[in-house]
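Participant: Among the sequence features in Swiss-Prot, the mutagenesis site R21 to P is noted as follows: Low cIII activity.
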Amino acid sequence: MQYAIAGWPVAGCPSESLLERITRKLRDGWKRLIDILNQPGVPKNGSNTYGYPD
């Protein structure tokens, strides 16, 4: 009989360490930030003067 406790690895399934989770989330976050900054276009702030009054 095989028991699995919530949050614990099951036999045959490798568990991910906390360091691996942290670094994966950091990499994903940096990739998302780069994608956001690389988007073309003009920021929308309700004016075409880039935040300066006319």
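Even glycines carry a Cβ here, placed using N, Cα and C.
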Participant: How many other Cβ atoms sit within 10 Å of the Cβ of R21 (mutagenesis position)?
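Facilitator: I count 10 other Cβ atoms within 10 Å of it.
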Participant: I want to verify one value. Collapsing DSSP to three states, which class is R21 (mutagenesis position)?
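Facilitator: In three-state terms, R21 (mutagenesis position) counts as helix.
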